[in-house]
Amino acid sequence: MSHPSPQAKPSNPSNPRVFFDVDIGGERVGRIVLELFADIVPKTAENFRALCTGEKGIGHTTGKPLHFKGCPFHRIIKKFMIQGGDFSNQNGTGGESIYGEKFEDENFHYKHDREGLLSMANAGRNTNGSQFFITTVPTPHLDGKHVVFGQVIKGIGVARILENVEVKGEKPAKLCVIAECGELKEGDDGGIFPKDGSGDSHPDFPEDADIDLKDVDKILLITEDLKNIGNTFFKSQNWEMAIKKYAEVLRYVDSSKAVIETADRAKLQPIALSCVLNIGACKLKMSNWQGAIDSCLEALELDPSNTKALYRRAQGWQGLKEYDQALADLKKAQGIAPEDKAIQAELLKVKQKIKAQKDKEKAVYAKMFA
C-alpha cells in the first residue's frame with residue numbers, strides 16, 4: 001500500500017542531499033537540490049546519489065562514466081514531468097544503474113501525489129537503470145508502477161522553468177543539461193544564494209526564500225534591493241547581469257501576486273513595469289531587437305500608454321528595419337506626450353529613414369526600366 005508523500009523538506013535530516021546545476025541553451029538557470037529517501041528506499045537512493053557524484057567509475061554495459069554530469073533532460077511534458085538520466089545515449093534509450101544494467105523495484109511506499117517528487121523511469125517492472133523524472137503535477141496513474149525515491153527541497157522554480165521550455169514533440173528545442181552535480185554535505189547551504197559578487201543576498205527563486213510572499217512590504221524591500229543591483233550592472237554596461245537581476249525581481253513579483261489580494265497587486269506594478277522596461281533597454285544595447293520588442297510589449301500589457309515602452313519598441317523596429325512599425329509606435333507616443341523632445345527627434349529620424357528607403361527603391365526601379 002502506498003502512502004502520501006512527505007510534506008516536510010527534508011523529510012529526514014539524515015537523508016542524503018544532492019544537487020543539479022542546470023543549463024538551458026548554454027546559460028546557467030539555477031540549482032535543484034534533492035533529498036533522497038534513503039530511509040525508505042536505500043538501494044534506489046544510493047544508485048542516484050552515486051550517479052550524482054560519479055564515484056563508481058565506468059559502467060559495465062554502457063562503457064560510459066556512471067555520472068549525470070553533462071546529461072540532458074531529454075523528455076519534457078508540461079503539466080506532467082521532466083525526465084533525464086540517460087547519460088549514454090542521451091535520448092531515453094540508454095543509461096545504466098551502479099548495480100548493472102537494471103535493478104528491481106525496491107518498493108512503492110510513496111504516492112506520486114504532488115509536484116517536485118523524484119521517481120524512477122522504467123520500461124516495465126524491475127527495469128530501473130539511471131533514468132529518472134521529476135513530477136510537475138500529481139501523477140496518481142504512476143503509483144505502484146514507478147518508485148518514488150526523493151523530492152525537490154530547493155529549486156522548484158528551476159524545475160518549473162524546465163517544464164515550460166519550448167519543445168518539439170517531447171524533446172526540448174534548446175539543450176537542457178545537468179552541467180554540474182554532486183552531493184551536499186552537512187552544513188552546506190545548498191548553493192541557492194547567488195555567488196556573483198553583486199551583493200545579492202536573496203535566493204534566485206522566491207520559492208527558496210524564507211519569506212512570507214503575502215507580505216507585500218517585505219517583497220517591495222527585496223525587489224527594490226534587487227533592482228538597485230541590476231541598475232549598478234546597467235551603469236557598468238554589464239547587460240546580461242542586469243537582465244538577470246531584473247528578471248529575479250519579476251520572479252519575486254509574480255510569486256507574490258499569485259498569493260495576495262487583487263487590491264495589493266497594484267503596489268507591485270510600478271517596480272515590475274520599471275524592470276520590464278529596463279530589460280528592454282538592455283536588449284536594445286545588445287542589439288537583440290526582437291527581444292527588446294517583446295519586452296516592450298510586456299510593458300505595454302502592464303501600461304498601454306507607456307511612452308518609454310513605445311519609444312523603445314520603435315527603436316527595436318528600427319533595428320529590424322521595420323520603419324513603418326516604428327513610425328506607428330512613435331506617432332502613438334507623440335499623441336500621449338506631444339512635448340517630449342526625444343520622441344520628436346526619433347520621429348524625425350524614422351521619417352528620414354523611410355524617405356531614404358523609398359529613394360533607394362526608386363533608384364533601383366529607374367535602373368531596371370532605363
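Every residue, even glycine, has its Cβ placed from backbone N, Cα and C.
This is the original sequence, none of the listed changes applied.
Quick look at what Swiss-Prot lists:
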- 19-183: domain 'PPIase cyclophilin-type' (DOMAIN)
- Lys227 to Ala: Abolishes interaction with HSP90AB1 and impairs interaction with HSPA8 (MUTAGEN)
- Asn231 to Ala: Abolishes interaction with HSP90AB1 and impairs interaction with HSPA8 (MUTAGEN)
- Phe234 to Ala: Impairs interaction with HSP90AB1 and HSPA8 (MUTAGEN)
- Ser274 to Leu: Impairs interaction with HSP90AB1 and HSPA8 (MUTAGEN)
- Asn278 to Ala: Abolishes interaction with HSP90AB1 (MUTAGEN)
- Leu284 to Ala: Impairs interaction with HSP90AB1 and HSPA8 (MUTAGEN)
- Lys308 to Ala: Abolishes interaction with HSP90AB1 and impairs interaction with HSPA8 (MUTAGEN)
- Asp329 to Ala: Impairs interaction with HSP90AB1 (MUTAGEN)
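Features per Swiss-Prot, on structure.
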| residue | record | CB count, 10 Å |
| --- | --- | --- |
| Lys227 | mutagenesis position | 20 |
| Asn231 | mutagenesis position | 16 |
| Phe234 | mutagenesis position | 20 |
| Ser274 | mutagenesis position | 19 |
| Asn278 | mutagenesis position | 22 |
| Leu284 | mutagenesis position | 22 |
| Lys308 | mutagenesis position | 19 |
| Asp329 | mutagenesis position | 27 |
Proximal residue to Phe234 (mutagenesis position) among mutagenesis positions Ser274, Asn278, Leu284, Asp329 (C-alpha distance): Asn278
Using only C-alpha positions, which one of Lys227, Ser274, Asn278, Lys308 is spatially nearest Asp329 (mutagenesis position)? These are the mutagenesis positions in the record. Lys308
Quick note, Lys227 (mutagenesis position) and Ser274 (mutagenesis position): C-alpha atoms separated, nearest Å, by 9
Smallest Cα-Cα separation from Asn231 (mutagenesis position) among the mutagenesis positions Ser274, Asn278, Leu284, Lys308 is shown by Asn278
